[in-house]
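Noted in Swiss-Prot for the protein shown:
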MUTAGEN   Glu49 to Gln  Causes a large disruption to the gating mechanism and thus allows a large amount of Ca(2+) influx in a ER-like lipid environment
MUTAGEN   Asp171 to Asn  Mimics the protonation state and can nearly shut down the calcium flux
MUTAGEN   Asp171 to Glu  Results in constantly open channel with reduced Ca(2+) affinity
MUTAGEN   Asp195 to Glu  Results in constantly open channel with reduced Ca(2+) affinity
Amino acid sequence: MQATVHESKQSIMQRILTVFVFTLLIATVGLFIGQFVPVALMLPLSILEVAMIILAFWMRRRKAVGYAFVYTFAFVSGITLFPIVSHYASIAGAYVVLEAFGSTFVIFAVLGTIGAKMKKDLSFLWSFLLVAVLALAVVGIFNIFSPLNSAAMMAYSVIGTIVFSLYILYDLNQIKHRHITEDLIPVMALSLYLDFINLFINLLRFFGILSSDD
C-alpha cells in the first residue's frame, strides 16, 4: 500500500515538473515575441498579467485552474519579461542574463531536490512567505512612483532572492507532503513557474546592478 502511494506521489511530481518545464518553454516563446510587441501594449499586458495572478489565487480555491490558463499566463508573462531582460542586457551585457538564468536554474534544482526529499513538513513557512511576498509587492509598487536608489534596489533584490528561494523549497516540499490530486497539477506547476521567474528577475536585477556599479 505504501509503495503504491509513493509511486502515485512520484507520478504526480513528474507530471507537475513536466508541465512546469512546458510553461518555461512557452514563456521563452513569449519572450522572443516580446521584442516585436509595441511598447504601448506592455502596460496593458502587465495589468493583464497581474489580473491573471489574482484570478489564479481565486480559482485555486475552486480547483478551476486549467492547463490553458497556465500556458496563456506563461506566454503573457514571457512577453512582459522582455523589457526587463532587454534593459539589463543593454546596460550590463547579455552575459548577465545568462548568469542570472544559470544561477536560477542551479538554485531551483538544488533547493527543489532538498524540498522534495525533506522528511519535515515545511507548511509552517506559508504565513511567513505570504507576508514576505506582500511586503515585496508593496515596495515594488512604491518603487514605481518613487524609484529606489541602487543600494536599496540591491537590498530589495537580495531579499527577493531569499524569499523566492524559500518558496521553491516550500512548494516542492508541499507537493511531497500534501495529497495532490490531478486537478491541482496545473496550479502547482504555475506556483513553481512563478517561483522560478521571480527568482530569475531578482537575480537579474542583482547582477545587473552589480555589473553597472563596477
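In case you wondered, yes, glycine gets a Cβ from its N, Cα and C as well.
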Checklist line | Among Asp171, Asp195, which are mutagenesis positions, the residue with the most C-beta atoms within 10 angstroms of its C-beta | finding: Asp195
Next item on the list: Tell me whether Glu49 (mutagenesis position) sits in a helix, a strand or coil according to DSSP.
Entry: helix
Item checked: Integer Å distance between the CA atoms belonging to Glu49 (mutagenesis position) and Asp195 (mutagenesis position) -> 15
Check: Within the chain of Glu49 (mutagenesis position), which residues six or more apart in sequence place their C-beta under 8 angstroms from its C-beta?
Finding: Phe73, Val76, Ser77, Thr80
